[in-house]
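Here's the structure, in structure tokens; my notes come after.
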Amino acid sequence: MSLLTEVETYVLSIVPSGPLKAEIAQRLEDVFAGKNTDLEALTEWLKTRPILSPLTKGILGFVFTLTVPSERGLQRRRFVQNALNGNGDPNNMDRAVKLYRKLKREITFHGAKEIALSYSAGALASCMGLIYNRMGAVTTEVAFGLVCATCEQIADSQHRSHRQMVATTNPLIRHENRMVLASTTAKAMEQMAGSSEQAAEAMEVASQARQMVQAMRAIGTHPSSSAGLKDDLLENLQTYQKRMGVQMQRFK
């Protein structure tokens, strides 16, 4: 796996699924391929994206700044600086300075990542802030190692939280989660269907599913009534894709 592929993998792991994730993935690919060299336009686009947490925006802004060649005098963006200040916690800043001193002696991506993984996400973000604000300089490889370690820490806590929700025995939470997944799947079907004539059927199925979820929420239904909703939708989606000559078996 190449260095940039690894960075893209880690960064995308902390971005919530949805159309925005696909947009961010495309921009990362363009930046890494040298196709997008307007750092100011990129960061302005990033600043106005909804849904993303300030920290995720900060990490993405840091990655864009590391990768896109920019003029010496280009201003640092306030929203990135604020996100990478470790919540203003002096303990985070102290640890960030110690980590920075270690990273300065490191020259490899994997070496930097190993060192960084023993620090908290707050300290890692503060260390990124030091580098972003030009208070410290490390090689690009080392900075990417720091980025990936931060994303791994964040993704680990997101995964723990997700696992707790999936494993919950509370029928109301499970019911709502199934309806949310069905609704999200329906939205994805509508986007994938596009405007072709054959898409009408897929659009109809997706639309009916969303109406059903809205009705179930409006009138209140038994927690078991949502069982299989998403799977039924995915089956419909795969049938539609086969007819269109697309083979995608990895949705489930």
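Using N, Cα and C of the backbone, Cβ positions are placed for all residues, glycine too.
What Swiss-Prot says about this protein:
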- Val15 to Ile: In strain: Isolate A/Philippines/2/82/BS (VARIANT)
- Ala41 to Val: In strain: Isolate A/Philippines/2/82/BS and Isolate mouse-adapted (VARIANT)
- Thr43 to Met: In strain: Isolate A/Philippines/2/82/BS (VARIANT)
- Arg95 to Lys: In strain: Isolate A/Philippines/2/82/BS (VARIANT)
- Phe144 to Leu: In strain: Isolate mouse-adapted (VARIANT)
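Features as recorded by Swiss-Prot, highlighted on the structure.
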| residue | record | CB count, 10 Å |
| --- | --- | --- |
| Val15 | variant position | 22 |
| Ala41 | variant position | 10 |
| Thr43 | variant position | 22 |
| Arg95 | variant position | 19 |
| Phe144 | variant position | 24 |
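Cα of Val15 (variant position) to Cα of Thr43 (variant position): a distance of 16 Å. In this structure, the CA atom of Thr43 (variant position) is 18 Å away from the CA atom of Phe144 (variant position). Looking at Ala41 (variant position) and Phe144 (variant position), their Cα atoms lie 22 Å from each other. Between the CA atoms of Arg95 (variant position) and Phe144 (variant position) there is a gap of 19 Å.
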